[in-house]
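Trainee: Per Swiss-Prot, pyridoxal 5'-phosphate binding site is recorded for Asn73, Gly177, Thr178, Thr179, Gly180, Thr181, Ser265. Under its mutagenesis annotations, Swiss-Prot gives Lys43 to Ala the following note: Loss of catalytic activity, no longer binds N6-(pyridoxal phosphate)lysine. According to Swiss-Prot, the mutagenesis experiment Val74 to Thr carries the following note: KM for OAS is 61 mM, KM for H(2)S is unchanged. Here the residue is the original one, while Swiss-Prot reports the published mutagenesis Tyr97 to Met with the comment KM for OAS is 330 mM, KM for H(2)S is 0.084. According to Swiss-Prot, the experimentally introduced change Ser121 to Ala is described as follows: KM for OAS is 140 mM, KM for H(2)S is 0.095 mM.
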Amino acid sequence: MPLFNSILDTIGRTPIVRLQRMAPEHTSVYVKVESFNPGGSVKDRLALSVVLDAEAKGLLKPGDTIVECTSGNVGIALAMVAAARGYRFVAVMGDTYSVERRKLIRAYGGKLVLFPGHLGSKGGNLIADELAEKYGWFRARQFDNPANPSYHRETTASEILADFAGKRLDHFVTGFGTTGTLTGVGQMLRVARPEVRVVALEPSNAAMLARGEWSPHQIQGLAPNFVPGVLDRSVIDDLVTMDEVTARDTSRRLAAEEGIFAGISAGATVATALSIAEHAPEGTVLLAMLPDTGERYLSTFLFDGVDEGSDDAWLASLDTGSGL
């Protein structure tokens, strides 16, 4: 193991793991586990790329403040990168997102400006713009910044291509969020592995790409209420929707059956991959992105109905044999 000069040097090179119990036997379903990034999500890549790009262009200097509208993961990642690079960070975030996200941002020294969640990302971006203009802060502009998909072309896509070099890969499944992963990886697959079908998913009650419709939903991190500027629609082969209950239940299954604790959007990508795999030809290979860890959803509907007390009834049942 090498010695690293900065925690930021550990971003990327996340593992790809085969599902052993959830996938149909006639297929192979793999997942790219982005929670292995130091900030716990794929958004570490975006945050680092935006900051390095801004530094190279002379848009950031030590002590400056970065501000961004975020559903949480980008905010956590930017707060981490800002701490490591000597900047301040302010997150503009809807009040419907999990409290874990707020606490993690504050743990990295960031500040929070909350707004009513029903305004969606569009409303939050307007607030972030106003703050940036008023105080002279740097706007990361994750939805429009070309550094976002560029970094995914250079790192995420390169990692996938290296890991599947000389191996079969039929489907790549990812969610509709900032679309940095979708666009960056999709563009590279188009060139290097054109046989791979790129599958984009969005919540069934917030199908901006499929129907131009949006309503508040519980798959945090997916589906802003607008179409990001960095999106390259031409990379999408299949556009599907996923209901939030199936996403939640699949996330729970990932932890209980595979030992992989991932967030609700990860449940959505895996549920989509499993649905495709169910009817796919023998030997089909699929890869689904797992954007983050489930630990930042402990206060959300991911854990609705989960008992927080002692399992005394189960323990007592062992004496009668009914708990075995």
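Including glycine, each Cβ sits where the backbone N, Cα and C put it.
Unsubstituted: the structure retains its original residues.
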Trainee: What is the interatomic distance between the Cα atoms of Tyr97 (mutagenesis position) and Lys43 (mutagenesis position), given in whole Å?
Mentor: 16
Trainee: Where the record says Asn73, Gly177, Thr178, Thr179, Gly180, Thr181, Ser265 bind pyridoxal 5'-phosphate, what is the longest distance in Å from one Cα to another among those residues?
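Mentor: It comes out at 15 Å between the most distant Cα atoms.
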Trainee: How long is the line from the C-alpha of Thr181 (pyridoxal 5'-phosphate binding site) to the C-alpha of Ser121 (mutagenesis position), rounded to the nearest angstrom?
Mentor: 18
Trainee: Take the C-alpha atoms of Thr178 (pyridoxal 5'-phosphate binding site) and Val74 (mutagenesis position) and report the distance between them in angstrom, rounded.
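Mentor: Rounded to the nearest whole number, the Cα-Cα distance is 10 Å.
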Trainee: Measure the Cβ-based neighbour count of Asn73 (pyridoxal 5'-phosphate binding site), defined as the other Cβ atoms within 10 Å of its Cβ.
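Mentor: Summing over all protein chains shown, Asn73 (pyridoxal 5'-phosphate binding site) has 30 other Cβ atoms within 10 Å.
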Trainee: Suppose we draw a 10 Å sphere around the Cβ of Lys43 (mutagenesis position). How many other Cβ atoms does it contain, all chains included?
Mentor: 31
Trainee: If you count Cβ atoms within 10 Å of each one, which of the recorded positions Ser121, Thr181 comes out on top?
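Mentor: Result for the most crowded candidate: Thr181.
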Trainee: Could you state the whole-number distance in Å separating the C-alpha atoms of Ser265 (pyridoxal 5'-phosphate binding site) and Lys43 (mutagenesis position)?
Mentor: 13
Trainee: For Val74 (mutagenesis position), what residues in its own chain, 6 or more apart in sequence, show a Cβ-Cβ distance under 8 Å?
Mentor: Lys43, Leu46, Ala47, Glu68, Ala140, Gln142, Thr178
Trainee: Cα-Cα, whole number of Å: Ser121 (mutagenesis position) versus Gly177 (pyridoxal 5'-phosphate binding site)?
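Mentor: Distance (Cα to Cα, whole Å): 11 Å.
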Trainee: Beyond Asn73, Gly177, Thr178, Thr179, Gly180, Thr181, Ser265, what residues of that chain have CB atoms within 8 A of the centre of the pyridoxal 5'-phosphate site's CB atoms?
Mentor: Val42, Lys43, Leu46, Thr174, Gly175, Phe176, Leu182, Gly221, Leu222, Pro291
